[in-house]
Structures are given as structure tokens and as C-alpha cells.
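To start, the structure under review is shown below, and the notes come after it.
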Amino acid sequence: MADFSRLPGPNADLWDWQLLAACRGVDSSLFFHPEGERGAARSARENSAKEVCMRCPVRAECAAHALAVREPYGVWGGLTEDEREELMGRARNRLVAATASASAGGEAAGPH
């Protein structure tokens, strides 16, 4: 289940991008997998959802939203849940590496 505490407050301006989404009016089952869907069926559905996303004028905003709130389900902005998790994992790894590098560099420089 999504953690709604991470969602932005009730500010309609933050959500206006959704009014321009190519998926408006499209059956949401295209973007969210049914329980137990696997393999070729899941891949085909996700590819169909991504086709809608590829022609969407607010694809970047949609993907950014899904990443920001850590949306655990569905295709958002052309990214599946697995793809979003992979992106977040890579970002975490880069942050950890940068933090470790900065710490090591700071220690090597000595006192200021």
C-alpha cells in the first residue's frame, strides 16, 4: 500500500499536470497489474501502458511524481514499478558513494 504521508498537501496547482495526461479516460487496469499477473501477459500490458506514456505531454511530471512519493504500483510516466525501484536504488547507491567519498576527502584534508 502507498504511504500517503509522503504525498504533497492539498494544492490543486501541484496536480494540474494530470489534466493534460494522455491516460485520462483510459481504463486504469492498463496501468496496474491484476493480482498474480506474470510473464508475457504482464510484459504485454506494461508495454501497452508505456505506449500511452510515450505520447504523453506530461510524462516527465508523472514519472517525477511517482518517484517522489515512491509509488509502489503501476506504470507511471513510462516507468514500471520495477524500473522505478531500480532507479531509486541507483540513486541511493550514488548518494552513499558520494557521501563516503566526501567523508574520506574531508578526513584526508585534515583540520581547517
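A Cβ is built for glycine as well, from the same backbone N, Cα and C atoms used for every other residue.
Annotation comment: Swiss-Prot describes C23, C53, C56, C62 as [4Fe-4S] cluster binding site. Cβ neighbours of C62 ([4Fe-4S] cluster binding site) (same chain, under 8 Å, six or more residues apart in sequence): W17, Q18, A21, C53, C56, W76, G77. In the three-state DSSP assignment, the secondary structure recorded for C62 ([4Fe-4S] cluster binding site) is helix.
If you look up Swiss-Prot, you'll see 22-86 marked as domain '4Fe-4S Wbl-type'. Predicted-model confidence for the domain '4Fe-4S Wbl-type' (22-86) is 96, expressed as mean pLDDT.
DSSP assigns A21 (mutagenesis position) to coil, not to a helix or a strand. Experimental mutagenesis is annotated in Swiss-Prot for A21 to T, with the remark: In whiD16; white on sporulation media, forms defective spores killed at 50 degrees Celsius.
As a published mutagenesis entry, C23 to A appears in Swiss-Prot alongside the note: Spores remain white. The Cβ neighbour count for C23 (mutagenesis position), using a 10 Å radius over every protein chain in view, is 19.
Quoted from Swiss-Prot, the note on the mutagenesis of C53 to A is: Spores remain white. Other C-beta atoms found within 10 angstroms of the C-beta of C53 (mutagenesis position) number 20, with every protein chain shown included.
Per Swiss-Prot, mutagenesis C56 to A is noted as: Spores remain white.
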